[in-house]
Amino acid sequence: MIHTNLKKKFSLFILVFLLFAVICVWKKGSDYEALTLQAKEFQMPKSQEKVAMGSASQVVFSNSKQDPKEDIPILSYHRVTAKVKPQPSFQVWDKDSTYSKLNPRLLKIWRNYLNMNKYKVSYKGPGPGVKFSVEALRCHLRDHVNVSMIEATDFPFNTTEWEGYLPKENFRTKVGPWQRCAVVSSAGSLKNSQLGREIDNHDAVLRFNGAPTDNFQQDVGSKTTIRLMNSQLVTTEKRFLKDSLYTEGILIVWDPSVYHADIPKWYQKPDYNFFETYKSYRRLNPSQPFYILKPQMPWELWDIIQEISADLIQPNPPSSGMLGIIIMMTLCDQVDIYEFLPSKRKTDVCYYHQKFFDSACTMGAYHPLLFEKNMVKHLNEGTDEDIYLFGKATLSGFRNIRC
């Protein structure tokens, strides 16, 4: 009897123990499930995670905190800005270029011109290597480079020998002012550029010497507002008096004088004696505007190029290209210059209309072209991408600047 009662008590104890164990296991499973569901509630789906990782601004979660009022975890976060992808760099003209870029042949030519000093240059101004901001240099050019033409009141052009030959209308009243202007170089890199339409969309277009537009309109356009020519072309070009190329737009001829010579002294000894050809042209085309640039202007510009350049530059006048840029800066609010600074199409072919090869056409030999390009690159307000793709530099004109 006693043995039977003990057996029943033992069985009841086992039953209670098993029941307690089952209840504990069930409760633990419920807690685990609740925790799993809670974790899932705050888990970012993989698709959303990928979107967030690819966005410019990512949300980064830190340790969760408990709200004392409600037993709900609060996730604190802060924003992390992703690194901006760097802009692509373009290999374009370096505004700090020096003669170290020249090949041995051009370096020898430079030394020869320094020794020759044909124009008796004796520069006594500041520099070399004076640093200007873009704004200060623009003001410096405006205030010290006088773009003006020979007038009938200038001796000896006021004598009977010249009566009736010079244009009656003042140059500044004949041209401009314009908003957007284009200066189109004659560089071989303009070939296959497809820039013609863009160039023609400007209010005025300046071209140089005998650079044609016929058969090249797709690359260089067809509009010609001003044509700047050197005295060598006017004197030696046999077609000058007959070719219709030289009857379109306003013509300007320039001839270098001895360093800072006045008009009478220059007239006695011009670099090229173009005066008789000029008179012949005016007799044939009396209504064609044809101006003569005062000889002081190129040397006023040369002084500034030397002032800001780290090296001694050739003691020769600036190129027609640089003169044309300054002329248009006096007449226009904005000047777009094409292939003065070379693009990705850079070539040793000198002209888009001729097959003549020489690296001097890009780097300079007679003219201080390398340092002219340095100055234009410094003044450029466009992008390196524009230079690389289109050979296009954009400069502000002088008319609206405050100095």
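Glycine is treated like the rest: Cβ placed from N, Cα and C.
In Swiss-Prot, the entry for mutagenesis Tyr119 to Phe states: No effect on protein stability, nor on catalytic activity. The structure shown retains the original residue. The C-beta environment of Tyr119 (mutagenesis position), restricted to residues of the same chain at least 6 apart in sequence and closer than 8 Å, consists of Pro256, Ser257, Val258, Tyr259, Pro315, Asn316, Pro317. For the recorded site, Tyr119 (mutagenesis position), the DSSP three-state label reads coil.
Swiss-Prot lists Ser186, Asn209, Asn230, Ser319, Ser320, Gly321, Cys350, Tyr351, Thr362, Tyr366, Lys373 with the feature substrate binding site, giving similarity to another entry as the kind of evidence. In the three-state DSSP scheme, Tyr366 (mutagenesis position) is classed as coil. Within the same chain, residues at least six positions away from Tyr366 (mutagenesis position) with a Cβ under 8 Å of its Cβ are Ile109, Tyr113, Gln314, Asn316, Ala360.
Annotation of the published mutagenesis Phe208 to Ala in Swiss-Prot: Reduced KM/kcat values for CMP-Neu5Ac, no effect on kinetic constants for beta-Gal1,4-GlcNAc; the original residue is retained in the structure shown. Remark: Phe208 (mutagenesis position) has Val184, Ser185, Ser186, Arg227, Leu228, Met229, Ser320, Gly321, Gly324 as non-local neighbours, by Cβ distance under 8 Å and separation of at least 6 in sequence. Annotation note: Phe208 (mutagenesis position) sits in a strand segment as assigned by DSSP.
DSSP assigns Asn230 (mutagenesis position) to a strand. Neighbour list (Asn230 (mutagenesis position), Cβ cut-off 8 Å, at least 6 residues apart, same chain): Asn209, Val253, Trp254, Asp255, Tyr272, Ser320. Asn230 to Ala appears in Swiss-Prot as a published mutagenesis result, with the remark: Loss of catalytic activity.
Counting only residues at least six positions away in the same chain, the Cβ atoms of Asp271, Tyr272 sit under 8 Å from the Cβ of Gln232 (mutagenesis position). Annotation of the mutagenesis experiment Gln232 to Ala in Swiss-Prot: Decreased catalytic activity.
Where Swiss-Prot documents Asp271 to Ala as a mutagenesis experiment, the accompanying text is: Decreased catalytic activity. Reduced to three states, the DSSP call for Asp271 (mutagenesis position) is coil.
Annotation of the published mutagenesis Tyr272 to Ala in Swiss-Prot: Strongly decreased catalytic activity; the original residue is retained in the structure shown.
Quoting Swiss-Prot on the mutagenesis of Ser319 to Ala: Protein destabilization. Shown in sequence order, Gly364, His367, Leu369, Glu372 are the residues of the chain, 6+ apart in sequence, with a C-beta less than 8 angstroms from the C-beta of Ser319 (mutagenesis position).
In the three-state DSSP scheme, Cys332 (mutagenesis position) is classed as strand. Where Swiss-Prot documents Cys332 to Ser as a mutagenesis experiment, the accompanying text is: Loss of sialyltransferase activity.
Record note (Swiss-Prot) on the mutagenesis of Asp333 to Ala: Small decrease of sialyltransferase activity. Annotation for Asp333 (mutagenesis position): spatial neighbours Pro177, Trp178, Gln179, Arg180, Ser396, Gly397, Arg399, Asn400, criterion Cβ-Cβ under 8 Å with sequence separation of six or more.
Other Cβ atoms within 10 Å of the Cβ of Gln354 (mutagenesis position), summed over all protein chains shown, number 12. According to Swiss-Prot, the experimentally introduced change Gln354 to Ala is described as follows: No effect on catalytic activity.
While the structure shown retains the original residue, Swiss-Prot records the mutagenesis experiment Tyr366 to Ala with this note: Loss of catalytic activity.
The Cβ of His367 (mutagenesis position) has 20 other Cβ atoms within 10 Å, all protein chains considered. Quoted from Swiss-Prot, the note attached to the mutagenesis of His367 to Ala states: Loss of catalytic activity.
Cys350 (substrate binding site) falls within neither a helix nor a strand when secondary structure is assigned with DSSP, and so counts as coil. Among the residues Ser186, Asn209, Asn230, Ser319, Ser320, Gly321, Cys350, Tyr351, Thr362, Tyr366, Lys373 said to bind substrate, no two Cα atoms are farther apart than 19 Å. Neighbour list (Lys373 (substrate binding site), Cβ cut-off 8 Å, at least 6 residues apart, same chain): Trp93, Ser97, Phe340, Leu341. Within 10 Å of the Cβ of Cys332 (mutagenesis position) there are 27 other Cβ atoms, across all protein chains.
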